[in-house]
Amino acid sequence: MSRFTSATHGLNLSIKMPISVSQVPSIRSNTSKYELQKLRSTGRSVLQTRRQLAIINMTKRSEADDNDGVERRKGVFHPNLWDDGFIQSLSTVYHEQASYRERAERLIGEVKAVFDSISMGDGDQFISPSAYDTAWVARVPAIDGSSRPQFPQAIDWILLNQQQDGSWGSQSHLSLTHRLTDTLACVIALASWKIESVQIDEGLDFITRGVEKLQSESVPAEFEIIFAELLNQAKSLQLSLPYEHSCLQSLWRKQEPILANGLMDSVAKRSLSSLEEMQDHRMNTDSDGTMHVESFLSSPAVAARVLMRTGNPICLAYLNNVLNKFGDYVPGMYPVDLFQRLWMVDNVERLGIDRHFKKEIQVTLDYVYSYWNGKGIGCGRDSLSPDLNSTSLGFRTLRLHGYNVSADVLEHFKDRDGKFVCSSNPTVGEIRSVLNLYRASLLAFPGEKVMEEAETFARRYLEEIVQKIPPSKFSREIEYVLEFGWQSTVPRWEARSYIDFHGLDTYSPWTIYEMASEKFLELAKLEFNIFNSLQHTELQYLSRWWNDSGMSQMRFTRHRNVEYYTMASCIAMEPSQSAFRIGFTKLCGIATCIDDIYDTYGTIDELKLFREAVKRWDPSAIESLPEYMKSVYMVLYELVNEMAQDTERTQGRDTLDYARNAWEAIIDAHLVEAEWIASGHIPTFEEYLENSKVTSGLHIAILPILTLDVPLPDQLPLQEIDTLSRFHHLASTIGRLSGDMNAYKIDLAHGEESSCISCYMKDNPGTTEGDAHNYANVTISYLMKELNLELMGQHNRVSFLRTSKKPAFDIYRASNYMYKYRDGYTIADKETKNLVMRTLVQAVSL
């Protein structure tokens, strides 16, 4: 057992010595008798006393080194933001109180039951009623020509489901526009059949009050179209509403240009959820007037409108089928068995609770894939036409899980000119479809031109649309996806963000999964907070370890253990992955110290001595080192040995030589960069990248992956996961290019002239810093596609590689986040601080 207790042995903080007394640095004469007596009086053993004295001597030497006459460069960074007192004070109740865990376990069981019901074909019970669609169905007259409703049960549902405030619709929807639309549709349905009911008056009163409030709200174009047309119908029925109100007059004025712009004309195969509100001449028809019934066989409201106009028997059969399923109401969409499954998987993954449902996710995606075809999918297996939303979400989810899906499926959503197009006044359905198209496009493989076209189109569309729609959870979700995409986010950060804007689209005219959505969100919040308690415990241990090791006394280096632990816990969110989180944090902490020694603090002679000590791998090697390096060397030595023991317990294989080789490689590469700095040499771009792939540290950061409970096959050489593998080559190169672009000016300020920017400009005389940035961005874009292929392609031979690449990719993504705006390791008091606060310090409100 090493002196710092193994991460896989809980958080026992006892300190033991792995080396003999003769190997402990001797007590220097500059240790006072008072200090010696004070240490001995605490009852420590001789070995513990000697170690503490070594730390005291190291501290004194570190202070003396500042005035030792050696010219030393200093890094440009701010002090540690999180002192030990603050860390030790962190506390929550969620891990301690069993009631939270018990509630979470019940919710896990309930969500599993939802998955199971859906897989058995009984998922309709989780689809919520749509007051809006039910109102349209209630208006359909009997097909036999009698003066009665064809679907009287829909009238009964309206009469039985008015809210106390006079409105109709889901009470969970806070959007006023949503409630107004539902209520007016239901009032019109009742009035159409001349039903004498106080409920009509109560509904009209709610609308009148709502119109007054509407003046202070920003409303979407979708509402303007739908509500204005409903107002026309209400006026024809002589319903008492404030038609002269300025707000309603404004809606009417806006309606005509919106319709004149051809809302439905230019969009290929898009959602038709608002078609029922268009004027008759805007119905989806061919030039000869033939109507496309298949376009609206997933929308009860559209089917009802067409049935009223045409008596189409397919629409009648469709509505009969839906009401047979749900009784006296209809949902906003049906059938949705494919989209429902994709929605389930997408939500549990984005909320960070997917680890509980791995089996269910596999079964669910196998079902979706069985209906996948070259043109994509619709909402349901019986959909006659694919839609962009279901296809985009399906493509993204299936590719992420390793299914063989071709990007060519997106070609079917272009217009005749081969372009993705949109309407001038889009609906929520269209925006959601384009958002999922953008998310899918970020998983492009090399050579997939349609994915590049989709990304360009969707990004431009979303950037414009987010400026137009009202602030809402949906708009914040769009902003998040645009800002972080796929390569610059990590699971816990995404979960924390998605908890904030998870829910029903705030102004969509229908909802389908209200009950399941509430369960998902409650479970996600509980899981987030329970894990938050474990984070505090682990971080408190790590803070004590850092202090006990003497590393906290090093003034020349960045102290970023809280930030590194935050990254680790954003990547590995399972409680059982403690060894990974702790090992990752320790390794990154010592790697940063060594990086700062080689980048700024050490002399070339000292750096060579440290390299030789690492190659010897013997505690006695510290005698040749400067005082400030001794403690660093011993922490490195013991940590690497400790983690090799952890890995051997997990994998049953000795990985010490592999870990030592990884450290020797990074220190050799650090020395090369130090010599470049000392001599003022600027290498070629290729030479720089080749060396910096190693100094990026990815092959060090991934070592804790070996502690995960993923068996390493006996026949798999360790070199398969080494820095020479293609996956790590790509990730390291992208990481270095991304980091250099944001750290270039800071590095230049403290003497590091070698970076991808300066090397490119040297190789290409006459080019500017902007040219170098453009070249780096183009290179990153290409390499990201290669990296996607490595992660999600069909060629991975060994299950360990497929499984281990995901956390390795998440480490790369975490690094991308840290360098997204600036060097987030050096300047950690801005975006990095926000990451720490939101994913580690603060719990979420239940």
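Positions of Cβ are set from backbone N, Cα and C atoms, glycine also.
Nothing has been swapped: the model has the original residues at all the noted spots.
Keep in mind it's a predicted model, so treat the numbers as computed, not measured.
The number of other Cβ atoms within 10 Å of the Cβ belonging to ARG558 (mutagenesis position), over all protein chains shown, comes to 20. According to Swiss-Prot, the experimentally introduced change ARG558 to Ala is described as follows: Abolishes catalytic activity.
Looking at Swiss-Prot, the entry for mutagenesis of TYR564 to Phe says: No effect on catalytic activity. The number of other CB atoms found within 10 A of the CB of TYR564 (mutagenesis position), across every protein chain shown, is 23.
TYR564 (mutagenesis position) falls within a helical segment according to DSSP. According to Swiss-Prot, the mutagenesis experiment TYR564 to Trp carries the annotation: Almost abolishes catalytic activity.
Quoting Swiss-Prot on the mutagenesis of TYR564 to Ile, Thr or Val: Abolishes catalytic activity.
Here Swiss-Prot describes TYR564 to His as a published mutagenesis experiment; the accompanying note says: Slightly reduces catalytic activity.
Listed in Swiss-Prot as a mutagenesis experiment, ALA591 to Gln is described as follows: Abolishes catalytic activity. DSSP assigns ALA591 (mutagenesis position) to a helical segment in the three-state reduction.
Positions annotated as Mg(2+) 2 binding site by Swiss-Prot, on the basis of similarity to another entry: ASP595, ASP599. Within the same chain, the residues at least 6 positions away from ASP595 (Mg(2+) 2 binding site) whose Cβ sits under 8 Å from its Cβ are HIS670, THR695, GLY697, listed in sequence order.
Marked as Mg(2+) 1 binding site by Swiss-Prot: ASP595, ASP599. Packing around ASP599 (Mg(2+) 2 binding site) is summarised by its Cβ count: 21 other Cβ atoms lie within 10 angstroms of its Cβ, all protein chains included.
Recorded in Swiss-Prot as a mutagenesis result, HIS670 to Ala, Trp or Tyr carries the remark: Slightly reduces catalytic activity. Around the Cβ of HIS670 (mutagenesis position), 24 further Cβ atoms fall within 10 Å across all displayed protein chains.
Record note (Swiss-Prot) on the mutagenesis of GLY697 to Ser: Strongly reduces catalytic activity.
What Swiss-Prot says about the mutagenesis result for ALA743 to Thr is this: Strongly reduces catalytic activity. Within its own chain, ALA743 (mutagenesis position) has SER755, TYR819, ARG822, ASP823, THR826 as residues 6 or more apart in sequence whose C-beta sits under 8 angstroms from its own. In this structure, ALA743 (mutagenesis position) is part of a helix by DSSP.
Feature annotation from Swiss-Prot assigns Mg(2+) 3 binding site to ASP747; the stated evidence is similarity to another entry.
In this structure the alpha carbons, written CA, of ARG558 (mutagenesis position) and ALA591 (mutagenesis position) are 11 Å apart. Across the structure, ALA591 (mutagenesis position) and TYR564 (mutagenesis position) place their CA atoms 11 angstrom apart.
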